[in-house]
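Asker: According to Swiss-Prot, the record shows the following:
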BINDING   56-57, GLN63, ASP85, ASN158, 188-189, GLN214, 243-248, LYS254, TYR262, ARG264, GLY323, SER325, GLN329, 332-333  NADP(+) binding site
MUTAGEN   TYR90 to Phe  No effect on its activity in promoting KCNA4 channel closure
ACT_SITE  TYR90  active site, proton donor/acceptor
Amino acid sequence: MYPESTTGSPARLSLRQTGSPGMIYSTRYGSPKRQLQFYRNLGKSGLRVSCLGLGTWVTFGGQITDEMAEQLMTLAYDNGINLFDTAEVYAAGKAEVVLGNIIKKKGWRRSSLVITTKIFWGGKAETERGLSRKHIIEGLKASLERLQLEYVDVVFANRPDPNTPMEETVRAMTHVINQGMAMYWGTSRWSSMEIMEAYSVARQFNLTPPICEQAEYHMFQREKVEVQLPELFHKIGVGAMTWSPLACGIVSGKYDSGIPPYSRASLKGYQWLKDKILSEEGRRQQAKLKELQAIAERLGCTLPQLAIAWCLRNEGVSSVLLGASNADQLMENIGAIQVLPKLSSSIIHEIDSILGNKPYSKKDYRS
């Protein structure tokens, strides 16, 4: 799919300033020079997003200082990242406040940014959560106030709501778009059937269908993004924005000898992650990561870079959301772009053999 490096050293990124926000990436491998597709369409919409985005879950308004958050956003923006994702529930709304303050302080043109937020869990009251017309409209209004913005580019339904009729949710999403509070809407953690239902309702009543599903995707979770979402993309144009490329840090290799202090698994409220890492399955994953580490060394990159590049190599993925708690981590993650051209079919096959979890679609069984 991409040319392989002709040298043993890691591919070098050349950054050249252009009129557009941030920079354009191009990789050189002797000749001819070939430009990587750093910006991709979000699903079949016309919205152009950087293939890497910066997420704010756990970090903004929580794990890191506001100063560090500003440093990370600036670093991301200067390196061509235009997509910044948050949610009303992150740090009980504080993540949106921090994000909004940074955008205002930096004075970046709003038109150069793609800001996305998610609605479902708002306040403690019964009416302050879910996907009712009331909460979608009031929740997004409150989000925009915290962000100090007139609109977000994409508003996501943060999970399905079995207590609200699909037509009500789709009508409310269409309403906030028509009111100029959002440009597009998408889903997060919805099943293919639920997304298909939303699309059908939109078509039936001449409403706006969703353009994107936000899904967890990493080396140990593949089925949805590799089998289910491509079918939806071809049928109805829904794209994939993925999160947790390092499986909450598991794929980074930092947990290979236990739980280090200050890591996400050591935080209050993340006992589930700690249990996952220390489980039998967690130990098996760590053994596989040791084998993957050898491939990373051969390619001249780190394990996190290999894992992120592996997510990016999937053409059905519009953007991979990164989480970072310091500048070095973010720059390392952005460096995954350099690894992407080196993921030849033989390397991918080798990774699949180690993981042993490649999902198969119906058409694979037929062939």
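Backbone N, Cα and C define each Cβ position, glycine as well.
If you look for the noted substitutions, you won't find them, since the model keeps the original residues.
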Asker: Around the C-beta of ARG189 (NADP(+) binding site), how many further C-beta atoms are within 10 angstroms, looking at every protein chain?
Answerer: 18
Asker: Can you name the residues of this chain that are 6 or more positions from ALA247 (NADP(+) binding site) yet have a C-beta less than 8 Å from its C-beta?
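Answerer: Within the chain, ALA247 (NADP(+) binding site) has Cβ neighbours under 8 Å at HIS218, MET219, PHE220, GLN221.
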Asker: For ARG189 (NADP(+) binding site), name the DSSP secondary structure in the helix/strand/coil scheme.
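Answerer: The three-state answer is coil.
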Asker: So for TYR90 (mutagenesis position), how many other CB atoms are inside 10 Å of its CB?
Answerer: 24
Asker: Should ASP85 (NADP(+) binding site) be counted as helix, strand, or coil on the basis of DSSP?
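Answerer: Going by the DSSP assignment, ASP85 (NADP(+) binding site) falls within a strand, counted as strand.
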Asker: Here's one to test understanding: among the binding-site residues THR56, ARG189, SER244, whose C-alpha is closest in space to the C-alpha of TYR90 (mutagenesis position)?
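Answerer: Among THR56, ARG189, SER244, THR56.
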Asker: When DSSP is mapped onto helix/strand/coil, what comes out for TYR90 (mutagenesis position)?
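Answerer: Going by the DSSP assignment, TYR90 (mutagenesis position) falls within a helical segment, counted as helix.
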Asker: Which residues does ASN333 (NADP(+) binding site) neighbour through Cβ under 8 Å, counting only same-chain ones at least six apart?
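Answerer: Residues satisfying the criterion: LEU52, PRO304, GLN305, ILE308, LEU322, ALA324.
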Asker: Who sits close to SER325 (NADP(+) binding site): which same-chain residues at least 6 apart have their Cβ under 8 Å from its Cβ?
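Answerer: Long-range Cβ contacts: THR59, GLN63, ILE64, MET68.
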